[in-house]
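Worksheet for the structure shown next.
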Amino acid sequence: MDREAFVQTLTACRLCPRLVAWREEVVGRKRAFRGEPYWARPVPGFGDPEARILLFGLAPGAHGSNRTGRPFTGDASGAFLYPLLHEAGLSSKPESLPGDDLRLYGVYLTAAVRCAPPKNKPTPEELRACARWTEVELGLLPEVRVYVALGRIALEALLAHFGLRKSAHPFRHGAHYPLPGGRHLLASYHVSRQNTQTGRLTREMFLEVLMEAKRLAGL
């Protein structure tokens, strides 16, 4: 399956009734975006097709990616992430706006679940259902050498993808686990508002993760 076929098939997915209902139900709920069009479909990844770094998040935000159709775009997570990608030399611009000409260099963004879940909490069944899309999407990125999991659930989804045991690869910010073929798995706190506004994840902490990913990827 090529990239175009993947996007067409993914965005037509309705496997998870709860997620389908929620991604459509939230349209127009937030006053700031009332009247704006919403993507309200599964969100495909975004970035460099020859990426050597993959940033792997949890799921679209109801009024962020679910509205804009681009990962980490339209909410506080993106407002934190993109300036740091730009500072690290991985993005052409310090912000992501729907329909802009933003380019990512050597990095690709996607998530464990591709539809917005209620309370940002996908169920185990929803994670398993979306694992089929992870399999396809990561297969379209053969140059990736460094996988950066944003949060525990994202880490566990990647461990499942690689057939690795959770008990041998616990989540902690800054964790580094070797993968077969000279690849690497890094873990970071998620770039969510909950983490960045409380100081659990600072700009300096995340920039350090990005620079380590660049070093390991040979960028």
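Just so you know, glycine gets a Cβ as well, placed from its N, Cα and C.
Here the original residues stay in place, and none of the substitutions has been built in.
What Swiss-Prot records for Cys13, Cys16, Cys115, Cys130 is [4Fe-4S] cluster binding site, and it gives experimental evidence as the kind of evidence. Non-local contacts of Cys16 ([4Fe-4S] cluster binding site) by the CB criterion (under 8 A, 6+ apart in sequence, same chain) comprise Cys115, Glu125, Glu126, Ala129, Cys130.
For the published mutagenesis Asp75 to Asn or Gln, Swiss-Prot gives the following note: Loss of XDG activity, but retains much of its UDG and HDG activities. Following the DSSP three-state reduction, the secondary structure of Asp75 (mutagenesis position) is coil. Non-local neighbourhood of Asp75 (mutagenesis position): Gly61, His63, Gly64, Ser65, Arg193, each in the same chain, at least six residues away, with C-beta under 8 Å from its C-beta.
According to Swiss-Prot, the mutagenesis experiment Asn120 to Gln carries the annotation: Loss of XDG activity. Strong decrease in UDG and HDG activities. Counting only same-chain residues six or more apart in sequence, the Cβ atoms lying under 8 angstroms from the Cβ of Asn120 (mutagenesis position) belong to Leu58, Ala59, Gly61, Ser192.
The note that Swiss-Prot attaches to the published mutagenesis Asn120 to Glu is: Strong decrease in UDG, HDG and XDG activities.
Quoting Swiss-Prot on the mutagenesis of Asn120 to Ala: Loss of XDG activity. Decrease in UDG and HDG activities.
Within the same chain, residues at least six positions away from His190 (mutagenesis position) with a Cβ under 8 Å of its Cβ are Gly57, Leu58, Ser77, Leu150, Gly151, Ala154, Leu201. Per Swiss-Prot, mutagenesis His190 to Ala is noted as: Loss of UDG, HDG and XDG activities.
His190 to Asn or Ser appears in Swiss-Prot as a mutagenesis experiment; the accompanying note says: Strong decrease in UDG, HDG and XDG activities. DSSP assigns His190 (mutagenesis position) to coil in the three-state reduction, placing it in neither a helix nor a strand.
According to Swiss-Prot, the mutagenesis experiment Asn195 to Ala, Asp, Glu or Gln carries the annotation: Retains much of its activity. Annotation note: Asn195 (mutagenesis position) sits in a helical segment as assigned by DSSP. Summarising the environment of Asn195 (mutagenesis position), the number of other Cβ atoms within 10 Å of its Cβ, over all protein chains shown, is 21.
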Expressed in Å to no decimal places, the gap between the Cα atoms of Cys13 ([4Fe-4S] cluster binding site) and Asn195 (mutagenesis position) is 30
Starting from the Cβ centroid of Cys13, Cys16, Cys115, Cys130, which together make up the recorded [4Fe-4S] cluster site, report each further residue of the same chain whose Cβ lies within 8 Å of that point, ordered by sequence. Arg14, Leu15, Leu19, Val20, Pro42, Val113, Arg114, Glu126, Ala129, Trp133
Counting Cβ neighbours within 10 Å across all chains shown, tell me which of the binding-site residues Cys13, Cys115, Cys130 comes out on top. Cys115
